[in-house]
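Per Swiss-Prot, these features apply:
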type    : residues                       : note
BINDING : Cys379, His381, Cys402, Cys405 : Zn(2+) binding site
DOMAIN  : 11-45                          : domain 'SAP'
MUTAGEN : Lys100 to Arg                  : Strongly reduces autosumoylation; when associated with R-488
MUTAGEN : Cys379 to Ala                  : Abolishes activity
MUTAGEN : Lys488 to Arg                  : Strongly reduces autosumoylation; when associated with R-100
Amino acid sequence: MDLEANCKEKLSYFRIKELKDVLTQLGLSKQGKKQELVDRILTLLSDEQAARLLSKKNTVAKEAVAKLVDDTYRKMQVSGASDLASKGQVSSDTSNLKVKGEPEDPFQPEIKVRCVCGNSLETDSMIQCEDPRCHVWQHVGCVILPDKPMDGNPPLPESFYCEICRLTRADPFWVTVAHPLSPVRLTATTIPNDGASTMQSVERTFQITRADKDLLAKPEYDVQAWCMLLNDKVLFRMQWPQYADLQVNGVPVRAINRPGGQLLGVNGRDDGPIITSCIRDGVNRISLSGGDVRIFCFGVRLVKRRTLQQVLNLIPEEGKGETFEDALARVRRCIGGGGGDDNADSDSDIEVVADFFGVNLRCPMSGSRIKVAGRFLPCVHMGCFDLDVFVELNQRSRKWQCPICLKNYSVEHVIVDPYFNRITSKMKHCDEEVTEIEVKPDGSWRVKFKRESERRELGELSQWHAPDGSLCPSAVDIKRKMEMLPVKQEGYSDGPAPLKLGIRKNRNGIWEVSKPNTNGLSSSNRQEKVGYQEKNIIPMSSSATGSGRDGDDASVNQDAIGTFDFVANGMELDSISMNVDSGYNFPDRNQSGEGGNNEVIVLSDSDDENDLVITPGPAYSGCQTDGGLTFPLNPPGIINSYNEDPHSIAGGSSGLGLFNDDDEFDTPLWSFPSETPEAPGFQLFRSDADVSGGLVGLHHHSPLNCSPEINGGYTMAPETSMASVPVVPGSTGRSEANDGLVDNPLAFGRDDPSLQIFLPTKPDASAQSGFKNQADMSNGLRSEDWISLRLGDSASGNHGDPATTNGINSSHQMSTREGSMDTTTETASLLLGMNDSRQDKAKKQRSDNPFSFPRQKRSNNEQDHQTRHRSLNKICIILCAGKN
């Protein structure tokens, strides 16, 4: 096997990287396809003349080339093609090798040398055309020229195109079919001594064959004369010299439309005149002269005209010229600021202040909205133009220049913008006046609108779209898709929340107050823990939270043991929270009646002078129940056992059942009275130590009608009267958290000023010492645990009773005394006194309730505490006055 065949076999295993490494060592060009690189190496082995041409200054022998190929191949075998013969690792010295004397072979046609000077011989410095279909070699000194003759040799450009390739790109509407006259360089004929312009001229002949003449018979074929400045800053355009004089077969032809002495600007373009009418079959003569010192080349070509659609077909389709990801990255970079220059000195106001950026989709060429978004690929901005309009205008102007940045390119750089073209495609059915969109830094967009009517007309286009054109989820959709977390609602109902009182019926049918659970087993204690050390009190406020402010959230103050629901029929119940449920049968039909002998002394400290004093009606006079508090009752006797379901207690839906079992009482249960005694008065608060016979012995002739649902399973005798409801003591020395009538974990102690007005003032030391001498109750309750407020006397007018003087009323006296139920009426009215409505409150209209008193205006200033303290004194006088 000879040397050339051996190297050819080894080169077949080389990759492009290895081939370029070998060519680098040989000093040859590395551009081209793989087969071209292989042929370039094999040429050095087969043809000495071509080797001398390719290697330029260095001459290499066949043996040196073969050794270089062999070393590279051996390294590929050893290292698995990972360590390549590159970066000076080849030890062969190719710089000092000389070509051995061998007979010269004819020049191979693969090595094309075509220069404007007309010389096809190689020189020491040559440059190759970048066009893959051309790859001709030209002399550097002939085509790379300085701007001024005295500037010296300019550096080689990064990319080089020969004059033929530049001409093809200058006007894509003309397709070159043949070159009857190859490019020739104009030469200076005279050099004036007076500094005038140098005259240059060239005269050539070209031949038009019969086949060319047949083509010219078709309307789309023509013969065109062209001229080009070799060192033009705008590569892809024609330019004629100053004072150009063109003649074809002796016929003058106008070459330019500008004045002869005017230079062509950067944005200007010259056209190539059509000389078809001036030529004839056979040999034709053409000459060109001009007064210009610059170097031009001149030629004649046979061309075919392209249609507009054919030129548009040259532009790659959407997504092929540029990927969508690259286009989106450019838009984000431009919207984010900097205009594509990622330098630290970029000072973009858009990046600082704008949430989105307005983009106008009007074509800068036509002024109408862009239909097909086109742009030049090398441009760093995001501006676009209408592709169809742009190409059509360039059919005459031949100015392939970006209308935004004014940089010059060729038709091969035009692409369809994949980002903006999706937007314009969605807007094709919009009105032509809709031309603006808003783009966010992430690339999402929407059509800009100024009025609500425009938004409705745009429809979905007025909403934010993702960069790919899909709709972005709106805030409503996001809210709908949010995960709904389960919320545990304890003691809450959809309607008005009920007031829950810590009372229940014992085995004897007596209503009793829940004692503090010292062992921590009650439901409220399990929820409250041990952070609160003060008592629960009854708020004299319409606030649900005990804060003293009307309209608080009714969802709080719901954690009581049981429910005690009242219906006020539109009247404001100052002594009960807003959490009143109207679903239970506790009507308050406060009707106006004669005042009788009940007289109420009102001391008001409020700012209003028109406080109304409502005289109590005979609610319970004559054993009537219309104005009282009605509890429906079942027949006497305990029919059903008490509901011991702890879940019903904790849930707040067990009616008046307040205790899981009897263990929640610290005192023995009292016996149910066998008959219904008449109550001498109403005991709202009790501090007597003796409650063994019943917590309160106050009854009424009318039945207490409580439904089984409210009683929690207990029933009472029809003749059993309304019993007074004891309230928790006001002592602050106790440490239990739920020692209150109202089992509300949020209203502890005396934190809320609105609660102060319904509590007795704290007794002084002398008053307290009087209570210390009293004996403790036999059932384990201390006398300090109960406080009494006397709300009037019996019908017999017994004001001199010692038990009522100091507010202490024994159970024996209560069980034996006879009287009317006026005090019960007064207490029920006190509990159920509400204003008719919010509108009636504004008009200062009060219900006919015996103990409904004017409320002061609540304010947020520092006088609230003093005002409520004065109101406390007023209430005490009202309650203690009774009936005189």
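Every residue number used here counts from 1 along the chain in the order it is shown.
Cβ from N, Cα, C; glycine included.
Looking at Cys402, Cys405, the binding-site residues in this record, the fewest other C-beta atoms within 10 angstroms of the C-beta turn up around Cys405. Residues Arg375, Phe376, Val380, Gly383, Ile404, Leu406, Lys407 surround the recorded Zn(2+) site, their Cβ atoms falling within 8 Å of the Cβ centroid of Cys379, His381, Cys402, Cys405, which are themselves excluded. In the domain 'SAP' (11-45), the DSSP tally of helix, strand and coil residues is 24 helix, 0 strand, 11 coil.
There are 14 other Cβ atoms within 10 Å of the Cβ belonging to His381 (Zn(2+) binding site).
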